[in-house]
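J.: According to Swiss-Prot, the protein carries these features:
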ACT_SITE  Glu11  active site, proton donor/acceptor
ACT_SITE  Asp20  active site, proton donor/acceptor
BINDING   Leu32, Phe104, Ser117, Asn132  substrate binding site
MUTAGEN   Glu11 to Gln  Complete loss of activity
MUTAGEN   Thr26 to Glu  Complete loss of activity at neutral pH; covalently bound substrate
MUTAGEN   Gly30 to Ala  Almost complete loss of enzymatic activity
MUTAGEN   Ser117 to Ile  500-fold decrease in enzymatic activity
MUTAGEN   Asn132 to Ile  5-fold decrease in enzymatic activity
MUTAGEN   Asn132 to Met or Phe  2-fold decrease in enzymatic activity
Amino acid sequence: MNIFEMLRIDERLRLKIYKDTEGYYTIGIGHLLTKSPSLNAAKSELDKAIGRNCNGVITKDEAEKLFNQDVDAAVRGILRNAKLKPVYDSLDAVRRCALINMVFQMGETGVAGFTNSLRMLQQKRWDEAAVNLAKSIWYNQTPNRAKRVITTFRTGTWDAYKNL
């Protein structure tokens with residue numbers, strides 16, 4: 001298991017524009033196109049991102065390219081963020097993937113707002129961090145994914161992603 005496999009489970013591949021859990025137009029493996037309510041705006045963003053007229057549909061290869069760019073952007077966001085980088089640096093490889101997963105979903109600014117949980121993670125207080133993360137709006141909005149990510153933080157294993 002790695003971050004790419006983890007996110008493929010949590011995001012799934014969709015080759016046609018869809019609305020995510022927050023109602024935002026998305027495509028591929030969790031690639032946010034726009035927060036605009038306009039489907040035409042989403043199609044325009046997609047055409048720019050891919051470099052051709054897509055009419056709201058992309059190939060698997062195009063989805064993979066966007067996905068790789070998005071994972072790279074999430075990691076870069078963590079490394080440049082003064083609140084996230086020290087936490088990331090303190091984590092083992094599996095737990096780093098859990099943090100990348102959160103940033104992929106919510107953005108670096110969103111995750112940086114988890115001040116208490118981040119402090120607990122940096123201090124390796126896994127059980128307390130898990131309890132705290134489960135009290136979040138994020139947990140209520142995407143409970144299945146949040147449970148898997150939280151279990152990954154708590155255990156430092158891929159157990160939550162086995163057999164999925």
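The backbone N, Cα and C atoms fix where each Cβ goes, glycine too.
Heads up, this one's the original sequence, none of the swaps are in it.
Computed from a predicted structure; not experimentally measured.
Structural setting of the listed features?
T.: Other C-beta atoms found within 10 angstroms of the C-beta of Glu11 (mutagenesis position) number 20, with every protein chain shown included. DSSP assigns Glu11 (mutagenesis position) to a helical segment in the three-state reduction.
Contacts of Asp20 (active site, proton donor/acceptor) defined by a Cβ separation under 8 A and a same-chain sequence distance of 6+ are given as Thr26, Gly30, Leu32, in order along the sequence.
In three-state terms derived from DSSP, Asn132 (mutagenesis position) belongs to a helical segment.
Counted within 10 Å of its Cβ, the other Cβ atoms near Gly30 (mutagenesis position) come to 21, all protein chains included. Gly30 (mutagenesis position) falls outside any helix or strand according to DSSP and counts as coil.
The Cβ of Ser117 (mutagenesis position) lies under 8 Å from the Cβ of Ala129, Asn132, Leu133, Ser136, each on the same chain and at least six residues away in sequence.
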J.: Pick from Thr26, Leu32, Phe104, Asn132: which of these recorded positions has the biggest number of other Cβ atoms within 10 Å of its Cβ?
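T.: Highest number of other Cβ atoms within 10 Å: Phe104.
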